[in-house]
Amino acid sequence: MFPRVSMRRRSAEVSPTEPMEKGNGKNQTNRICLLVALSLFFWALLLYFHFVVLGTSNIDKQLQLQPSYAQSQPSSVSLRVDKFPIEPHAAPSKPPPKEPLVTIDKPILPPAPVANSSSTFKPPRIVESGKKQEFSFIRALKTVDNKSDPCGGKYIYVHNLPSKFNEDMLRDCKKLSLWTNMCKFTTNAGLGPPLENVEGVFSDEGWYATNQFAVDVIFSNRMKQYKCLTNDSSLAAAIFVPFYAGFDIARYLWGYNISRRDAASLELVDWLMKRPEWDIMRGKDHFLVAGRITWDFRRLSEEETDWGNKLLFLPAAKNMSMLVVESSPWNANDFGIPYPTYFHPAKDSEVFEWQDRMRNLERKWLFSFAGAPRPDNPKSIRGQIIDQCRNSNVGKLLECDFGESKCHAPSSIMQMFQSSLFCLQPQGDSYTRRSAFDSMLAGCIPVFFHPGSAYTQYTWHLPKNYTTYSVFIPEDDVRKRNISIEERLLQIPAKQVKIMRENVINLIPRLIYADPRSELETQKDAFDVSVQAVIDKVTRLRKNMIEGRTEYDYFVEENSWKYALLEEGQREAGGHVWDPFFSKPKPGEDGSSDGNGGTTISADAAKNSWKSEQRDKTQ
């Protein structure tokens, strides 16, 4: 039985190692839990110390550093910085600042944002006080101060227009005029065929049979030689639009509807307004050239019978400056430039030689006139002028009429002008005549009868004091036969005549267009004078925009002709002795009923000028 008892006892006993093994398993588990708890507690203390204690200390240091940075800067600018949405740290002793307005010397850049694909980062809005508004043309203005840059303040940016606005017209040159084959006049960069010096009237070089309406292509080709062209429009003092506006309208003035006449102008404006360069000043720094009178571009209505196109009445075009051979006295967006003459020198020496020759000529005629009467125009004084020339022993007349005439030969015209002390320049079909520039090129003192023929037209190229180079006889004095032109001119002392003639000869360089394939070195030609005038105009406008002022007080566009005559410092145009010459007729006084009598008359004059072109064509 013992063995059985022993066996039962054994089964009831526990091995001495068994409780130890069980106890060891529990102790091991407890140790692991304790180590994990200690580790978590340690890292919690470490993180708390780093982010709370050290973080608060760094913020305090940054706040203490900001005043010293501000004090180190020379100027003070107040700015408002919009706050970022950030989570504040749990630091009860340091609540987040409530005031977003900070006064510092220079803007403090915000911290770099964390990239977030779900939203677009927007930097803080900074509104500066005490500082003038920034304009996109500031960089161009600053080039003037760069004394090491010979082109500083003179850069021109040229739009790269589609060829339909210029070169394509030349390829289709037979359609440029209804009566004249313009193809030969577009040769030699727009100068036309060379003139032979058979009669010794011209010099041996630089003379061409130039069409009076060829300025479009001459000017554009001359621009290609301009020394200060730039491809960076932000540097440009002005922006040139090489649109052949005169050639364009010449194609469609007769026999085409207004839609066709307006098409190219509308397309041009649409093209320009889509360009980034337009946004700089909304076109106020843009300029273009048209070798025709302004009335070809100022159609007043949508009537098919009305004359010309409406380029200069388009809102966008009103911002641009258009250079024309005759401008409107009542509008502010066009400016007169000289008609082209026959002389286009390639070198300064050619200019000097011609001037010396004009000084030494013997002039046997007191006065002369080249032209035809205007029997259809009751206000024209040409008939009286022709009569006075015929009845004078010291007057010379070169009659121009239909058919063959010496008046159509450049050598005959220039020879007469070279033989005269004074050259009579009444109005043509419109205010101006090419003849005025041909005569001054010959050293002949011009006699004008209307201020719109020169004095209010070519203010960039002619002296403001017109008495230094010309004689003015009011039209009414001739029309009412109150004056003898011969007696009036004989009253001028010989010494004064000599001074006036010298002044005219000195003006020659700025009245002619140099050969577009070259450039004069020391002399400024009509192109140079025109470009500089445009740059000056744009520069004044930009400076006025920065200063928040206007150039004139109470500007009245209908009195545009007066402003160029103001003395420096004058800001308002009042009454003028020439007001009667530019007063618009009231409705009905000129046969019109639209209240635009003066413009209507000028449009009729434009039509007549085309008839004269048919008569005076040189083929």
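The backbone N, Cα and C atoms fix where each Cβ goes, and this holds for glycine too.
The mutagenesis experiment ALA290 to Val is recorded by Swiss-Prot, whose note states: In mur3-2; altered xyloglucan, but normal endomembrane organization. Cβ neighbours within 10 Å of ALA290 (mutagenesis position), excluding its own Cβ and spanning all shown chains: 28.
Residue density at SER470 (mutagenesis position): 24 other Cβ atoms are found within 10 A of its Cβ, drawing on all protein chains shown. As a published mutagenesis entry, SER470 to Leu appears in Swiss-Prot alongside the note: In mur3-1; altered xyloglucan, but normal endomembrane organization. In mur3-5 and cie1; stunted growth; when associated with I-539.
Taking the Cβ of THR539 (mutagenesis position) as reference, residues of its chain lying under 8 Å away and at least six apart in sequence are, in sequence order, LEU141, VAL144, GLY153, ALA237. Among the mutagenesis experiments that Swiss-Prot reports, THR539 to Ile is described with the note: In mur3-5 and cie1; stunted growth; when associated with L-470.
Secondary structure from DSSP puts THR539 (mutagenesis position) in a helix. For SER470 (mutagenesis position) paired with ALA290 (mutagenesis position), the C-alpha to C-alpha distance reads 27 Å.
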